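Student: The structure follows.
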Amino acid sequence: MADEGKSYSEHDDERVNFPQRKKKGRGPFRWKYGEGNRRSGRGGSGIRSSRLEEDDGDVAMSDAQDGPRVRYNPYTTRPNRRGDTWHDRDRIHVTVRRDRAPPERGGAGTSQDGTSKNWFKITIPYGRKYDKAWLLSMIQSKCSVPFTPIEFHYENTRAQFFVEDASTASALKAVNYKILDRENRRISIIINSSAPPHTILNELKPEQVEQLKLIMSKRYDGSQQALDLKGLRSDPDLVAQNIDVVLNRRSCMAATLRIIEENIPELLSLNLSNNRLYRLDDMSSIVQKAPNLKILNLSGNELKSERELDKIKGLKLEELWLDGNSLCDTFRDQSTYISAIRERFPKLLRLDGHELPPPIAFDVEAPTTLPPCKGSYFGTENLKSLVLHFLQQYYAIYDSGDRQGLLDAYHDGACCSLSIPFIPQNPARSSLAEYFKDSRNVKKLKDPTLRFRLLKHTRLNVVAFLNELPKTQHDVNSFVVDISAQTSTLLCFSVNGVFKEVDGKSRDSLRAFTRTFIAVPASNSGLCIVNDELFVRNASSEEIQRAFAMPAPTPSSSPVPTLSPEQQEMLQAFSTQSGMNLEWSQKCLQDNNWDYTRSAQAFTHLKAKGEIPEVAFMK
């Protein structure tokens, strides 16, 4: 900070960094320098200054008294800081690497029953890019023993958590490189022995949480919906009761945010100044716990990079205070500083008390209504008749329970593929699990060998693959058909609709599908499929409500077994002349008491008005 020379002379002559080890009968500052020196592994008094990169942070004795401080102004010229060195200020620093177990204790902690526990830190390099739920479920699915991750968090690009026994750590070690991510890269898992995690050592007791809640209530202004937690650790009531609340500790920040969520989720303003915060990882959940927050004061802390703000950029802040953090020194001028902060908080109106120009908003707040989906598109009546006839035959066989009859529908060199949406959670627990192993979602699948293997070649392999898929019943009334390309030797069309599974674990589950066929003319004046792409997803609530509103008839090789020979002959003739299938032709004849002339007149009248559904022509 620009004013660092002054703050050093006023406060830092008493500064001491120390690990937060709780001992009975000792206050938080009664710690032996010699003991810490041995544990740090660096003898002598000339110990190198270093940030304690742990949850309890770099804690100064001066925190107990809120002395004067020169306010940092990012809009003025910054003096050179290089003249201020640690040895000029008579400060004593101790570095403790807590994830390295001290020789005399190993990675052991002590359980409540007095037995010894070995703790291990699990590190996943580049784990920050993975969703927590997906990552843990994938590790659990490959791990031979169940485990409970303690203190899962992200540290820079890494994901980390702790486990409390050697057998679990050994099982997790065996998972190393066994998991493929969505880009088909193997995930590394590193195991190190460790001291007990801070949430175990520094967990606030229930009675301490209640006291913290009481103190926060005293600091809350209901009329402004504002909570002032400035210099919380040095609060006189907390100090008097020997409750050490350090917001750099994950457990303390979690307890604070939980109190906010449970008691004042409508919070508009939060002051966290002068709490020596050097990272905001543990604050990320504030986006959900206080979604209405508009004003946030982080001044007088120790944030080094504006990237820390990425962890809370989901907040719709209008006012932010950052002065007094070293991150302000990293910008060459005022406009760069404002741009970097506004990139995270585009609705920001005030920064460090300065009014900002109104934000340029490109987002449209007003709700937009999507145009309604149109019906099928066939181009010509001849193509319509050809495609609907093909689909009627195809899905009658597909839903029959034996799909071997589809062999005649495919070309000898046909190919087929299936894809489903990417499943971030454990695929084995997804309702689409039966489709997952065959999914060729090229947006996520990068391995060319696997891409090729999941593409089914030749009609025998295609039909064998289709036979392995769950048995289905399609709602033909839901079909929307679009012809997208047509030449004299090729036809490309897609079908959208819904179906339900009729057996297995997902019986009666409703799915939506899109299927794209590329076909060539067949010898029987029909179509022969050369390419078949099937996309399956879970049906939406609207699709579920509309599905099977008119029950589709069960496919049968003899659709009119109860008719007399004369009626069957009339039915065949009417179906041929009208172009309708047997089911709808029979309905038309029955509605007109099997009077052929009246039925023909009714058909002509209804067709002219466009009141006959397309499904009536699917044969």
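Positions of Cβ are set from backbone N, Cα and C atoms, glycine also.
At each noted site, the model still has the original residue.
Pulled these features from Swiss-Prot for this protein:
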type: MUTAGEN; residues: Arg71 to Ala; note: Greatly reduces RNA binding and no effect on interaction with ALYREF/THOC4; when associated with A-78, A-81, A-82, A-89, A-91, A-97, A-98, A-100 and A-105
type: MUTAGEN; residues: Arg98 to Ala; note: Greatly reduces RNA binding and no effect on interaction with ALYREF/THOC4; when associated with A-71, A-78, A-81, A-82, A-89, A-91, A-97, A-100 and A-105
type: DOMAIN; residues: 119-198; note: domain 'RRM'
type: DOMAIN; residues: 386-536; note: domain 'NTF2'
type: MUTAGEN; residues: Lys456 to Asp; note: Impairs intramolecular interaction between RBD and NTF2; when associated with D-459
type: MUTAGEN; residues: Ile518 to Arg; note: 98% reduction in mRNA export activity
type: DOMAIN; residues: 565-619; note: domain 'TAP-C'
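Looking at the shown structure, what environment does each listed feature sit in?
Tutor: The domain 'RRM' (119-198) scores a mean pLDDT of 90 in the predicted structure.
Mapped onto three states, the DSSP output places Lys456 (mutagenesis position) in strand. Around the Cβ of Lys456 (mutagenesis position), the same chain contributes Cys415, Cys416, Ser417, Val462, Phe465, each under 8 angstroms and 6 or more positions distant in sequence.
Close to Ile518 (mutagenesis position) in the fold, though at least 6 residues off in sequence, lie Leu490, Leu491, Cys492, Ile529, Val530, Asn531, Asp532, each with a CB less than 8 Å from its CB. Under the three-state DSSP scheme, Ile518 (mutagenesis position) falls in the strand class.
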Student: Looking only at the domain 'RRM' (119-198), what are its DSSP counts of helix, strand and coil residues?
Tutor: 23 helix, 25 strand, 32 coil
Student: For the domain 'TAP-C' (565-619), how many residues does DSSP put in helix, in strand and in coil?
Tutor: 41 helix, 0 strand, 14 coil
